Amino acid sequence: MLPSLALLLLAAWTVRALEVPTDGNAGLLAEPQIAMFCGKLNMHMNVQNGKWESDPSGTKTCIGTKEGILQYCQEVYPELQITNVVEANQPVTIQNWCKRGRKQCKTHTHIVIPYRCLVGEFVSDALLVPDKCKFLHQERMDVCETHLHWHTVAKETCSEKSTNLHDYGMLLPCGIDKFRGVEFVCCPLAEESDSVDSADAEEDDSDVWWGGADTDYADGGEDKVVEVAEEEEVADVEEEEADDDEDVEDGDEVEEEAEEPYEEATERTTSTATTTTTTTESVEEVVREVCSEQAETGPCRAMISRWYFDVTEGKCVPFFYGGCGGNRNNFDTEEYCMAVCGSVSTQSLLKTTSEPLPQDPDKLPTTAASTPDAVDKYLETPGDENEHAHFQKAKERLEAKHRERMSQVMREWEEAERQAKNLPKADKKAVIQHFQEKVESLEQEAANERQQLVETHMARVEAMLNDRRRLALENYITALQAVPPRPHHVFNMLKKYVRAEQKDRQHTLKHFEHVRMVDPKKAAQIRSQVMTHLRVIYERMNQSLSLLYNVPAVAEEIQDEVDELLQKEQNYSDDVLANMISEPRISYGNDALMPSLTETKTTVELLPVNGEFSLDDLQPWHPFGVDSVPANTENEVEPVDARPAADRGLTTRPGSGLTNIKTEEISEVKMDAEFGHDSGFEVRHQKLVFFAEDVGSNKGAIIGLMVGGVVIATVIVITLVMLKKKQYTSIHHGVVEVDAAVTPEERHLSKMQQNGYENPTYKFFEQMQN
């Protein structure tokens, strides 16, 4: 009976694995999925035949972000409407992985956790509920968490009910691979123990079977240890040789025979993640070396439950494996781990670990999180032309460091839960609360480091933009001062300067957009500062472009080109203004450090030199024509002094309305509130950081608020006075004074009279008496 039930459950799970949502996958044999293994080409499921296929372009390998995974799903399934991705619940075994540049390979098998590409509108999974099992679900609309978080929630809930997690699925998507709830099925411990080995049910509380050795290692004999070690060694040799064959041959790989001499395999094996030995070394030395290695998660991001032998404790403990890399101290089950490493004494292992193992420096683990100063290295290194690449690497190192620390905490959490099985519920909750606080602390620390990274990157980008703008302005003024000036060369230099200014504006808008996505309140606070900074950019461009019309001959010749440039960029200016005025849009969370906006076109927008600043001033203002500029009969531009500010003076050319413009003055200009149209202007240092405040534009708002406050206070006072007068108005009730010595009948009658009752007989006699 039990074997039949197990077969039925297996068949049902298989049908569900091939099951396709009815909304967009009708008629497909398999669900769209992708799988990644770092160092090999990505794999995707062929929805027509249900087989895994390599990346069609032959170039794409493992992807580090959820946004990238979603984009890759949309690339490999262009005919489907992929709207989201979610990590699969179970790992799968996939064959024929290829290196980059090859599209068809054989014999390469890896176990990975794929990502499901969700089609159309999200539909929750239909979970099978076996007999004696319970279907539960949890939703929290105030949180938006990953697949791993909800898996942990489901597992903890089942554990509190003394049951095992049988199956689960996500509910209520709120972002890319993020959800607001989980549905799950909890089954009694006895039901789960029928389908797995009894030792696993007692020692391993994991609800997922990750594959592995099915042989019974209960005896733990020396012969079986030798057999296991040799089998693993041969498998590693075969994989390494197959990798070498890919680099030499163009055809399909052929599986290597196990009889190949160890000497040849050892010469080609250079990775420290695997331990090879020659025929002269004993198997005991191999086992000691394998079991003495520290647990390695590897560079990949999967969270696969595995076991490794801990030298200090002398037993096998659980940890999370990333899915690639690592070393051979990595076992599917605790029983398998103890069968290999349990027969080796702790003293010999400690002796082995005290001696440094030979390592190839070229094959050290690729996870940079092991270095505590991974981010500090970026912060201490000055910025250069490769700032963006350095920032991306530092961001990746930071995320790798965070993942490694989270993996360590999850391993400790898993071990603590296993040890707290028989403790009271209060102690279990204390353990859970402790690790939840630890996880929150790590998340907060990572968020602070991300913020520091972004701020440093912003400051360096601002410095680079200022340098480029200053250099472009110097070249533009030099071209104007040339004798004779070349109009087209002047226009090219002007165009480069305008582009530099637009880079500044684009960077400002990117920063504002990022703040608006992650913190709308802060965006509302800095909005006026951003507008002020944009005004400074426009005024600076206005002053710079006015220099062109000091040379009428040059300005007249390139007037059409300048007009065309302005007309081309006018539409983009309208979009910028609309974005600044519009309400902040809702984003799916904080996955992106810096939103990647498309490269924008350059824009030339001029503002009036004087007058109050308003949103209308941001509209494109066509440059004044050549006829409106006083003629410069000498066809010269005012000489520009590049000396420091202390060594140069301000001289105004009569009738021009412009000062003797310098590079630093235009690049760092901040218009004073008192200057007139025909007078010189004061030059101040104005950085890209938003510290300026538009005081003038707030006067009207302050006056309006004061008047409104007076009106509201008046209304409140009048209302209070009226209410108080109403309280003192007299309330008349018909109360009849009753003697305390009267009879109960008379007292009852008096109460009736108080309530409005009038006896017709009494009324008749009263009228008679009157």
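Keep in mind that glycine also has a Cβ here, set from the backbone N, Cα and C atoms.
Residue environment of Arg100 (heparin binding site) contains 12 other Cβ atoms, counted within 10 Å of its Cβ in all protein chains. Per Swiss-Prot, the feature heparin binding site maps to 96-110.
Around His151 (Cu(2+) 1 binding site), a 10 Å sphere centred on its CB holds 20 further CB atoms from the protein chains shown. Residues or ranges marked as Cu(2+) 1 binding site in Swiss-Prot (evidence: sequence analysis): His147, His151, Tyr168.
Marked as Zn(2+) 1 binding site by Swiss-Prot on the basis of similarity to another entry: Glu183, Cys186, Cys187. There are 20 other Cβ atoms within 10 Å of the Cβ belonging to Glu183 (Zn(2+) 1 binding site).
Annotation source Swiss-Prot lists domain 'BPTI/Kunitz inhibitor' at 291-341, citing sequence analysis. Secondary structure counts, DSSP: the domain 'BPTI/Kunitz inhibitor' (291-341) has 9 helix, 15 strand, 27 coil.
Under the heading of mutagenesis, Swiss-Prot lists Thr743 to Glu and annotates it as follows: No effect on MAPK8IP1 binding. Residue environment of Thr743 (mutagenesis position) contains 8 other Cβ atoms, counted within 10 Å of its Cβ in all protein chains.
Cβ contacts within 10 Å of Gly756 (mutagenesis position), excluding its own Cβ and spanning all protein chains shown: 7. One mutagenesis experiment named in Swiss-Prot is Gly756 to Tyr, and its note says Impairs interaction with DAB2.
Per Swiss-Prot, mutagenesis Tyr757 to Phe is noted as: Greatly promotes interaction with DAB2. Under the DSSP three-state reduction, Tyr757 (mutagenesis position) is assigned to coil, being neither helix nor strand. Listed in sequence order, the residues of the same chain lying 6 or more apart from Tyr757 (mutagenesis position) and placing their CB within less than 8 Å of its CB: none are present.
Here the residue is the original one, while Swiss-Prot reports the published mutagenesis Tyr757 to Gly, His or Val with the comment Greatly impairs interaction with DAB2.
Swiss-Prot documents Tyr757 to Gly as a published mutagenesis change and attaches the note No MAPK8IP1 nor APBA1 nor APBB1 nor DAB1 binding.
Quoted from Swiss-Prot, the note on the mutagenesis of Tyr757 to Ile or Trp is: Impairs interaction with DAB2.
On its own chain, Asn759 (mutagenesis position) has Leu749 as residues at least 6 apart in sequence with a Cβ closer than 8 Å to its own Cβ. Here the residue is the original one, but Swiss-Prot notes a mutagenesis experiment at this spot, Asn759 to Ala: No MAPK8IP1 nor APBA1 nor Dab1 binding. No effect on APBB1 binding.
The mutagenesis experiment Asn759 to Gly, Leu, Met or Pro is recorded by Swiss-Prot, whose note states: Greatly impairs interaction with DAB2.
While the structure shown retains the original residue, Swiss-Prot records the mutagenesis experiment Tyr762 to Ala with this note: No MAPK8IP1 nor APBA1 nor Dab1 binding. No effect on APBB1 binding. Tyr762 (mutagenesis position) falls within a helix when secondary structure is assigned with DSSP. Of all the Cβ atoms in the protein chains shown, 11 others lie within 10 Å of the Cβ of Tyr762 (mutagenesis position).
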Assigned conformation of His151 (Cu(2+) 1 binding site) - DSSP reduced to three states: helix
The domain 'BPTI/Kunitz inhibitor' (291-341) [mean pLDDT, rounded to integer]: 79
Site of maximum Cβ density within 10 Å, from binding-site residues Cys98, Cys186, Cys187: Cys186
Candidate nearest Lys106 (heparin binding site) in space, where candidates are the recorded positions His147, His151, Gly756 and distance is Cα-Cα: His147
Cβ-Cβ distance under 8 Å to His147 (Cu(2+) 1 binding site), same chain, at least six residues away: Val86, Glu87, Met170, Asp177, Phe179
Minimum Cα separation from Tyr762 (mutagenesis position), reported as the residue among binding-site residues Asn96, Cys98, His151, Glu183 that achieves it: Glu183
Length of the line joining the Cα atoms of Gly756 (mutagenesis position) and His151 (Cu(2+) 1 binding site), in Å: 72
Glu183, Cys186, Cys187 excluded, remaining Cβ within 8 Å of their centroid (Zn(2+) 1): Leu127, Val129, Cys133, Lys134, Phe135, Leu136, Ala154, Cys158, Thr163, Leu165, His166, Asp167, Tyr168, Phe184, Val185
Whole-number Å value for how far Cys98 (heparin binding site) lies from Cys186 (Zn(2+) 1 binding site) (Cα to Cα): 39
